[in-house]
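Lifted from Swiss-Prot, the feature list:
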- 320-461: domain 'RCK N-terminal 1' (DOMAIN)
- 580-752: domain 'RCK N-terminal 2' (DOMAIN)
- Thr249 to Ile: In castor-15; no nodules formation or arbuscular mycorrhizal symbiosis (MUTAGEN)
- Ala264 to Thr: In castor-2 / Ljsym4-2; altered selectivity of the pore resulting in a defective calcium spiking. No nodules formation or arbuscular mycorrhizal symbiosis (MUTAGEN)
- Gly383 to Glu: In castor-3 / Ljsym22-1 and castor-16; no nodules formation or arbuscular mycorrhizal symbiosis (MUTAGEN)
- Asp444 to Asn: In castor-13; no nodules formation or arbuscular mycorrhizal symbiosis (MUTAGEN)
- Arg590 to His: In castor-17; no nodules formation or arbuscular mycorrhizal symbiosis (MUTAGEN)
- Val598 to Ile: In castor-7; no nodules formation or arbuscular mycorrhizal symbiosis (MUTAGEN)
- Pro698 to Leu: In castor-6; no nodules formation or arbuscular mycorrhizal symbiosis (MUTAGEN)
- Ala760 to Thr: In castor-14; no nodules formation or arbuscular mycorrhizal symbiosis (MUTAGEN)
Amino acid sequence: MSLDSEVSVSSSSGRDWFFPSPSFFRSSPSQYGRRFHTNSNTHSAPSSTYPSGIRHRRRVKFSRTPTTSSNEKPQISIVSDKPSAISKNNLNWLSQFGLQFALVTLTIVFLLLLLLRNTHLESQVNKLQGEILRLHACHQLDTLNVSSSTAHKSQDTHPCSCENFKRNLALFLSFMLLLIPLIIFKYIDYVSRSRLSENISEQVSLNKQIAYRVDVFLSVYPYAKPLVLLVATLLLIFLGGLTLFGVTTEDLGHCLWLSWTYVADSGNHASSEGIGPRLVAVSISFGGMLIFAMMLGLVSDAISEKFDSLRKGKSEVVEQNHTLILGWSDKLGSLLNQLAIANESLGGGTIAVMAERDKEDMELDIGKMEFDFKGTSVICRSGSPLILADLKKVSVSKARTIIVLAEDGNADQSDARALRTVLSLTGVKEGLRGHIVVEMSDLDNEVLVKLVGGDLVETVVAHDVIGRLMIQCARQPGLAQIWEDILGFENCEFYIKRWPQLDGMLFEDVLISFPAAIPCGIKVASYGGKIILNPDDSYVLQEGDEVLVIAEDDDTYAPAPLPMVRRGSLPKDFVYPKSPERILFCGWRRDMEDMITVLDASLAPDSELWMFNDVPEKEREKKLIDGGLDISRLENISLVNREGNAVIRRHLESLPLESFDSILILADESVEDSAIQADSRSLATLLLIRDIQARRLPYVAMASQTQGGNFSKGSWIGEMKQASDKTVIISEILDPRTKNLLSMSKISDYVLSNELVSMALAMVAEDRQINDVLEELFAEEGNEMHIRQADIYLREGEEMSFYEIMLRARQRREILIGYRLANAERAVINPPAKTGRRKWSLKDVFVVITEKE
């Protein structure tokens, strides 16, 4: 140990250690091998530095980071005699592959030996059978014929051996054809790995690639599964027949037929004899059962997929001249009812409905609708109107009318979707045969839709139309029922038709030329087909002009010879002075500014409009200004704001309800989400207002009403009816089921908004020209419907015909279209007996089309 301490430190500055050599190392150096490789960079110390008994040892590099000095660079030694991980992996799978390949080879050799053994035994059996036949022949024949029989036997030996070789070859081929796929699928990964040298990058195995290709083939191509099943069946028949040919004495054709019978019917193998034929027959029958199980599965899946496609509405609608409805809303039921009534005269029709809903849900909702379709069939399909493929699925290019329903919810979003739907419809390559009727939610967006759709589009601004209609009905009680009769197809509606026999006739004479219709206007051909409502009596019909009439159906009227009608004069010239009115709005609508503008144009000066809702006053003014209303420019009305809840009695009692001429209960869209909830709120407000009004009636009126005994069982209804004679209340009703409640109580002249919009959509869908007529009747300017008192046209007890009153109304530039008797509940539009004379009462009222005052 003292010798080691004498080693100079300066000679090992590079972390090189020197070990002394023990004596037994020097004595037997060959007996112990070196544990470390010799470092080529070892620096030998000078021999003079060490004593004579000390031997210089080699330096060894350890796996430590060398500390380099300023004069020396670090040296890195690479050890390369250890095998890499890649080489070990290659050796592992090569050894496994060799072992498994050897096992497969031994199996094949064993099978071949068995096959050869079987062949040898079969040849021995054939030889023994030949010897038996020869001995039997020798016993029967004389000795002279032995040579000939021997020659005959020698001639037959060669064909028998050839036949045996063929059968053995067939048996061998059948086994090989069964083993080859197994070997390929078993060792295909090793083949793919053998192509990888030392590349350690990740690659997909060939087995997975083949499985992926098969999966793509089966999923992409529609006839892939039946084709695979057919190929599997043919392979089973071929392999089975080939195997039967090897184990039986039948020819190949008969063996193939037997194989088919085993595949087709698993019970046919019961007649097989022998171990070999029975094993093969059982195997073929088992494969046949699998084949038929797969076939039944494919057939069942195909049938289920087809029924599922039909159930979910994925199949194509092969129809022509049908009505197509895109979208789903609460108006669909009323719309289907009106279209079914319109198609009744044609023997029924076809209506296709496509919406982004499940087909079963749509059919279930339509099945719950309580009306008769009258021979019209409704077909539902699931899809989006924004996708051209879904539009083609409902034969959009062959439809005679396309109706686009507005969505429930935000008006701008609904109109934006309608705009995109129109863009999709105009992008159909085949073109459109019919016109497009679009239900709009906001009047400001109507221009954009017409700009995109062009001449193909007809718009019905539902919300604004209902608002203006409510104002008309509020100022003229009973007008709501008249609008329902005219817009619906159940009674009389508008029709336009050309009658060449009327050319050259004055419009005054045309008015009394139709016994079953009432002319209302002329479609002037010289004006580009413009419809003129209520033209002058002196207008002469020209060639190409068409007559606008109100009739029960398009085939129920025709011109007749002119009747003899006595012309009279009006009793006196009535001029109704306008008096200020007080109107109350309960609730809030998004088109409030439009309703205020219409009221300001129709009411007398110094009129008042009270707005009662839960919207703060500052927010109301902001909404009205944003809608384009300048409150300072209102000429005839002044706004009175009251804040409160319309379903709270205490808030309603703070209003002078008995002093209003008209009360409009609006469906408050900001509060309620569904039609039923909105109607419930409107109905509650209506009953509260009528009850408050009835309690504020004078005592004398209530006493006289009670003494009459008319309402002994329901005095509250009688009191409300008494109050309704003073104030007209119009309720905006969204759900048609609420109609019966209000009609039974008779306490409100209701407006069924959704049903009226559906009627307008159906009418424009059947004839797009009617849209111009409706737009003028609903607009601020032009003509409108009015209810007139009878004393304007006749005297008390005067006997006149309907035609005579019509000619008197023409002196006021009005077109008489119907009447309502004093003791009747409903008006009669387009009465049948127009020439029959009868006595009239001054309490009767007449319905006319006249210019707006």
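Backbone N, Cα and C atoms are what each Cβ position is placed from, and that goes for glycine too.
Here the original residues are kept at every noted site.
Here the features listed in Swiss-Prot are placed on the structure.
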| residue | record | CB count, 10 Å |
| --- | --- | --- |
| Thr249 | mutagenesis position | 9 |
| Ala264 | mutagenesis position | 14 |
| Gly383 | mutagenesis position | 20 |
| Asp444 | mutagenesis position | 17 |
| Arg590 | mutagenesis position | 18 |
| Val598 | mutagenesis position | 20 |
| Ala760 | mutagenesis position | 27 |
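Mapped onto DSSP classes, the domain 'RCK N-terminal 1' (320-461) shows 63 helix, 31 strand, 48 coil. Rounded to a whole number, the C-alpha distance linking Ala264 (mutagenesis position) with Thr249 (mutagenesis position) is 22 angstrom. For Asp444 (mutagenesis position), the nearest neighbour among the listed mutagenesis positions (Gly383, Arg590, Val598, Ala760), judged by C-alpha distance, is Arg590. Geometry remark: Arg590 (mutagenesis position) versus Val598 (mutagenesis position), CA distance 15 Å. Candidate mutagenesis positions: Thr249, Val598, Ala760. Nearest to Gly383 (mutagenesis position) by Cα distance: Ala760. Here the C-alpha separation of Val598 (mutagenesis position) and Ala760 (mutagenesis position) works out to 21 Å.
Taking the Cα atom of each, Ala760 (mutagenesis position) and Thr249 (mutagenesis position) are about 86 angstrom apart.
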